[in-house]
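Chemist: What Swiss-Prot records for this protein is below:
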ACT_SITE  C105  active site
ACT_SITE  N286  active site
BINDING   Q229, K230  Ca(2+) 2 binding site
BINDING   D615, D617, S619, T621, E626  Ca(2+) 7 binding site
MUTAGEN   K230 to E  84% decrease in activity
MUTAGEN   K234 to E  85% decrease in activity
MUTAGEN   K234 to S  20% decrease in activity
MUTAGEN   H262 to A  Loss of activity
MUTAGEN   N286 to A  Loss of activity
MUTAGEN   E504 to S  10% decrease in activity
Amino acid sequence: MAGIAMKLAKDREAAEGLGSHERAIKYLNQDYETLRNECLEAGALFQDPSFPALPSSLGFKELGPYSSKTRGIEWKRPTEICADPQFIIGGATRTDICQGALGDCWLLAAIASLTLNEEILARVVPLDQSFQENYAGIFHFQFWQYGEWVEVVVDDRLPTKDGELLFVHSAEGSEFWSALLEKAYAKINGCYEALSGGATTEGFEDFTGGIAEWYELRKPPPNLFKIIQKALEKGSLLGCSIDITSAADSEAVTYQKLVKGHAYSVTGAEEVESSGSLQKLIRIRNPWGQVEWTGKWNDNCPSWNTVDPEVRANLTERQEDGEFWMSFSDFLRHYSRLEICNLTPDTLTCDSYKKWKLTKMDGNWRRGSTAGGCRNYPNTFWMNPQYLIKLEEEDEDDEDGERGCTFLVGLIQKHRRRQRKMGEDMHTIGFGIYEVPEELTGQTNIHLSKNFFLTTRARERSDTFINLREVLNRFKLPPGEYVLVPSTFEPHKNGDFCIRVFSEKKADYQTVDDEIEANIEEIEANEEDIGDGFRRLFAQLAGEDAEISAFELQTILRRVLAKREDIKSDGFSIETCKIMVDMLDEDGSGKLGLKEFYILWTKIQKYQKIYREIDVDRSGTMNSYEMRKALEEAGFKLPCQLHQVIVARFADDELIIDFDNFVRCLVRLEILFKIFKQLDPENTGTIQLDLISWLSFSVL
């Protein structure tokens with residue numbers, strides 16, 4: 001219940017703008033300005049209690065408390081490491097980012113790319129920090145985390161060994177913005193060791209809030225040049241690199257003056273007419289050096305003489321050192337990998353860019369209710385969360401000769417690095433996209449059934465199921481309605497996720513789920529209509545007071561269920577019996593009279609029939625995944641969120657819902673629906689309660 005309340009509160013805060021870059025969420029409720037001012041007033045340097053200078057902040061295994069790698073480590077402030085520490089000198093450069101004893105080169109490559117864009121760098125690394133003015137041993141940074149900007153505060157105690165920084169450091173040893181940025185990122189992920197191993201695109205996204213895709217240039221898609229042009233039009237960040245095969249290859253220069261293992265940026269893509277034919281050209285920037293391409297279409301290449309002088313002047317006008325043109329074919333031949341970080345509309349301040357349309361949806365997989373696994377598990381796959389995508393407008397131009405709607409889908413699993421300390425790691429995740437059949441178009445209140453997925457193939461799917469934080473793919477489909485189904489590879493895996501869809505044109509996205517509905521069968525009974533046989537049974541069971549209490553009801557039902565071989569049950573708990581009495585006790589006596597007991601008896605027989613029919617394997621019990629169908633048979637349609645609550649409340653560790661819990665669930669639902677209907681006679685879908693009423697209903 002606490003989790004539901006937290007989600008509701010968070011949704012309300014997000015609607016008010018909390019989590020935007022301008023109103024970043026304070027991680028662990030630590031406010032930078034408040035903490036710094038407190039330290040300055042006290043004349044003390046900040047010590048972060050939430051990420052202490054202790055072995056627990058380093059790691060849990062290779063960097064754990066008893067590891068040889070962590071012996072002799074001392075935590076020191078920059079003022080103790082060098083005579084004149086600086087936060088940042090003359091802007092950020094790649095020499096500020098040298099890898100240490102941590103396998104987070106993926107993160108450092110993303111930081112290096114971040115330095116190519118001063119505006120975006122300043123969002124992540126506030127540049128007005130220093131070791132001189134108002135220095136209090138405290139620094140702050142901003143990261144994008146699953147749709148929200150989060151401000152993280154750290155103290156400046158850094159792990160050292162033999163007087164040297166253990167992890168990332170600057171080449172000169174006196175600049176500390178990158179080391180403190182790495183520490184803040186380690187904090188939000190639980191510890192330094194949690195950063196070991198990852199994809200550069202993960203860092204790209206956490207520094208920009210964008211959605212990052214990458215291409216192996218040995219196997220490029222046929223429309224890659226057009227993809228690059230469109231990405232540049234939309235203000236995306238594009239980076240490329242040449243793979244290295246050994247440590248000796250790092251920073252090695254090829255005979256045509258390209259540097260291996262080096263982060264380049266792509267800044268232009270143009271088609272020019274040369275000697276009667278069209279040439280595709282790519283403009284590359286080497287941001288940290290004068291080393292430039294000497295192959296065809298370099299600055300001094302005679303090929304430029306075959307181009308219209310005005311076009312040539314336009315393209316070769318030098319913006320800054322380190323920028324050069326090369327043919328697209330040479331680009332594919334010499335470079336290994338291209339990464340595109342598509343930025344969100346709020347990141348781009350320039351109105352000249354053609355901005356992506358962005359939608360984000362949050363969801364979760366919960367064991368026993370919405371963690372159905374992939375298509376290999378047909379009995380549970382349909383239980384996964386489902387999202388409707390309505391593609392309405394085609395792209396303005398067909399980049400590959402095919403009309404359609406271009407969109408990117410990114411499925412991110414949340415907080416998995418943080419859980420490495422607890423022995424957890426990334427789930428293997430992926431998704432499928434299904435075309436909505438004509439008879440269901442326009443409906444969002446129907447969770448697609450098991451039979452639909454047994455008879456319908458996916459129209460598109462993620463390239464693979466993989467244990468990375470994000471699975472991302474680019475698609476182009478005709479206008480229409482589609483359902484996206486995210487899943488873990490295996491069922492029964494708990495996890496939170498967010499889905500982001502970037503589309504060229506406006507599209508509509510929403511959760512596909514059953515609407516809340518209760519068709520409760522009202523059993524009409526008059527005492528005169530009750531047969532003599534049932535009257536004699538009631539008189540025998542009720543005793544002299546002609547009423548049945550919850551305790552008497554428990555004894556009666558235990559005897560009844562003991563005779564049934566098709567339902568495994570130890571009888572009903574006293575809690576279940578009490579709420580059954582509460583449901584029908586119209587006179588407030590706390591007991592059931594003849595008519596009330598007759599209605600309850602009829603209901604229990606109906607519950608038995610449903611339970612037996614849903615139990616297809618004749619085990620005498622019900623699996624939690626069968627509960628959804630059982631609730632529908634009983635007249636209740638509920639969204640995924642409520643199924644998660646029901647399974648958490650009524651299923652055991654093996655995801656079994658016994659007959660007692662099944663009945664208790666149905667009775668509680670019936671009571672709650674009836675209360676709501678009484679308090680909402682106009683069917684507005686909303687009621688108001690004071691505290692005493694809320695508490696009275698909550699203890700049911």
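Cβ atoms are placed via backbone N, Cα and C, with glycine included.
Just so you know, the substitutions we noted aren't modelled in this structure.
For the listed features, I'd like the structural context: burial, neighbours, distances.
Modeler: In the three-state DSSP classification, C105 (active site) falls within a helix.
Residues within less than 8 Å, Cβ to Cβ, of N286 (mutagenesis position) and separated from it by at least 6 positions along the same chain comprise V259, H262, Y264, E292, G322, E323, F324. DSSP classifies N286 (mutagenesis position) as coil under the three-state reduction.
Close to Q229 (Ca(2+) 2 binding site) in the fold, though at least 6 residues off in sequence, lie A269, each with a CB less than 8 Å from its CB.
Taking a C-beta cut-off of under 8 Å and a sequence gap of six or more, T621 (Ca(2+) 7 binding site) has these contacts in its own chain: K568, D615, I656, I657, D658. Mapped onto three states, the DSSP output places T621 (Ca(2+) 7 binding site) in coil.
In the three-state DSSP assignment, the secondary structure recorded for K230 (mutagenesis position) is helix. Around the Cβ of K230 (mutagenesis position), 22 further Cβ atoms fall within 10 Å across all displayed protein chains.
K234 (mutagenesis position) is surrounded by 18 other CB atoms, counting those within 10 A of its CB over all protein chains shown.
The secondary structure of H262 (mutagenesis position), as reduced to three states from DSSP, is coil rather than helix or strand.
According to DSSP, E504 (mutagenesis position) is assigned to coil rather than to any helix or strand. Every protein chain shown contributes to the tally, and the Cβ of E504 (mutagenesis position) ends up with 23 other Cβ atoms within 10 Å.
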Chemist: Let's check the environment of D617 (Ca(2+) 7 binding site): how many other CB atoms sit within 10 Å of its CB?
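Modeler: There are 9 of them.
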Chemist: Beyond the listed site residues D615, D617, S619, T621, E626, identify every same-chain residue whose Cβ lies within 8 Å of the center of their Cβ atoms for the Ca(2+) 7 site.
Modeler: I614, V616, R618, G620, M622, N623
Chemist: Same-chain residues six or more away whose CB lies under 8 A from the CB of E626 (Ca(2+) 7 binding site)?
Modeler: I614, D615, V616
Chemist: Which one, from the recorded positions C105, H262, D615, S619, has the smallest tally of other C-beta atoms lying within 10 Å of its C-beta?
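Modeler: Lowest Cβ count within 10 Å among the recorded positions (C105, H262, D615, S619) is S619.
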